[in-house]
Amino acid sequence: MAAATGGLTPEQIIAVDGAHLWHPYSSIGREAVSPVVAVAAHGAWLTLIRDGQPIEVLDAMSSWWTAIHGHGHPALDQALTTQLRVMNHVMFGGLTHEPAARLAKLLVDITPAGLDTVFFSDSGSVSVEVAAKMALQYWRGRGLPGKRRLMTWRGGYHGDTFLAMSICDPHGGMHSLWTDVLAAQVFAPQVPRDYDPAYSAAFEAQLAQHAGELAAVVVEPVVQGAGGMRFHDPRYLHDLRDICRRYEVLLIFDEIATGFGRTGALFAADHAGVSPDIMCVGKALTGGYLSLAATLCTADVAHTISAGAAGALMHGPTFMANPLACAVSVASVELLLGQDWRTRITELAAGLTAGLDTARALPAVTDVRVCGAIGVIECDRPVDLAVATPAALDRGVWLRPFRNLVYAMPPYICTPAEITQITSAMVEVARLVGSLP
């Protein structure tokens with residue numbers, strides 16, 4: 001069967017893929033599950049090729065948490081094509097342009113108070129690198145170059161570049177292979193789901209021991225994403241803000257996965273009503289169209305860095321502030337803000353909660369949890385993709401479980417019936433996990 005894939009048949013695509021392409025977190029030559037060929041994406045649906053035939057499946061992953069408006073939204077398509085006719089790309093060194101200015105102003109307006117300066121980069125991982133670089137340069141500008149370590153709590157994930165890996169969970173995360181060569185950071189115990197003042201007190205005591213060498217505390221607020229899809233009480237963020245201020249340590253929020261409404265607040269920090277010194281956003285920023293991220297910081301951070309010995313923030317991506325990415329990001333954010341997104345997320349949360357409830361009785365299930373438009377089934381053993389993927393496809397859903405987690409972060413446009421279809425597939429996958437030895 002030929003498809004709209006540049007002349008290659010699905011069989012040819014798989015052959016080229018197997019010979020030449022490396023996929024995320026995969027091996028070459030011994031992949032247990034071959035990739036599925038995607039040929040189209042519209043709304044909340046993907047068109048995949050299975051057994052030589054096209055099938056329509058729901059994108060329950062929002063294509064790794066990016067496509068909050070679904071695929072091919074007319075407003076985003078128009079923004080991209082309009083900008084393409086004017087200017088596809090220019091270097092950002094020495095030049096500026098309207099899409100970057102509009103997006104920067106929009107982000108400053110909607111993010112927590114005080115984040116007045118924006119640095120654009122190519123990806124979430126790079127935005128974390130930039131945030132860490134900001135923190136280190138800030139303290140050098142303050143005449144305290146010894147403040148160069150970072151502190152976080154266990155269970156987090158912040159990206160795949162080297163500094164970002166150093167603040168991912170050192171043992172349970174995806175980067176334990178590199179523990180002996182990564183920068184040695186300070187790790188507090190896993191943050192509990194429910195609020196416990198004793199945890200905050202212990203965190204403060206540990207931070208106090210290292211305050212003289214700490215540049216910043218870095219955390220994912222409310223939801224720890226790829227490190228385990230764990231949720232925690234927003235009051236911990238309020239405590240972190242107070243602790244960091246008292247001990248003169250910067251506070252960095254990684255909102256790459258949580259930003260733009262996913263948790264039920266526009267940004268997860270809003271649940272606690274606190275502002276970090278530095279914040280990273282990405283993923284849903286462009287609505288899933290292009291790769292773009294941003295690192296925002298306070299005027300104090302920006303001016304201190306600029307007044308330091310280097311006289312500049314020493315970072316500059318080639319595709320920084322790409323006009324196409326900025327233009328579609330403006331359209332995506334304005335589309336979100338122009339609708340009753342809070343009600344939409346509340347409805348999605350209700351649908352996920354109701355649909356996943358039956359999973360609680362399954363023998364392999366240890367927890368079921370929902371936060372905004374995030375639904376998670378945690379199992380007592382790893383999920384076998386060779387079993388999970390076809391089972392979900394049988395039910396018209398694209399899922400991508402990892403470790404012992406079956407989860408969904410669906411597009412905000414999903415109907416109640418589509419959410420029911422997604423949760424039914426998740427429950428079936430969890431049931432199969434329990435039926436295997």
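All residue numbers here begin at 1 and follow the chain in the order shown.
Cβ atoms here come from the backbone N, Cα and C positions, even for glycine.
Quick caveat, the model's predicted, so the values are computed rather than measured.
Quoted from Swiss-Prot, the note attached to the mutagenesis of Tyr25 to Ala states: Does not show detectable activity at 335 nm with SAM, even up to concentrations of 3 mM, and shows approximately 70% reduced activity with high concentrations of DAPA (0.5 mM). DSSP classifies Tyr25 (mutagenesis position) as coil under the three-state reduction.
Summarising the environment of Tyr157 (S-adenosyl-L-methionine binding site), the number of other Cβ atoms within 10 Å of its Cβ, over all protein chains shown, is 23. Mapped onto three states, the DSSP output places Tyr157 (S-adenosyl-L-methionine binding site) in coil. For Trp64, Tyr157, Gly316, Arg400, the entry in Swiss-Prot reads S-adenosyl-L-methionine binding site.
Sequence annotations record features per position, and here Swiss-Prot assigns pyridoxal 5'-phosphate binding site to Gly124, Ser125, Asp254, Pro317, Thr318. For Thr318 (pyridoxal 5'-phosphate binding site), other Cβ atoms within 10 Å of its Cβ number 10.
Lys283 (substrate binding site) carries a helical DSSP state (H, G or I). Marked as substrate binding site by Swiss-Prot on the basis of sequence analysis: Lys283.
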Binding-site residues (Lys283, Arg400), the one with most neighbouring Cβ atoms at 10 Å: Lys283
Going along the chain, which residues six or more apart from Trp64 (S-adenosyl-L-methionine binding site) have their CB under 8 A from its CB? Lys283, Arg400
Starting from the Cα of Asp254 (pyridoxal 5'-phosphate binding site), work out which of the recorded positions (Tyr25, Tyr157, Gly316) are within 10 Å. Tyr157
Residue pair Tyr25 (mutagenesis position), Thr318 (pyridoxal 5'-phosphate binding site) - Cα distance, angstrom, rounded: 25
Distance between Tyr157 (S-adenosyl-L-methionine binding site) and Thr318 (pyridoxal 5'-phosphate binding site) at the Cα atoms, whole Å? 25
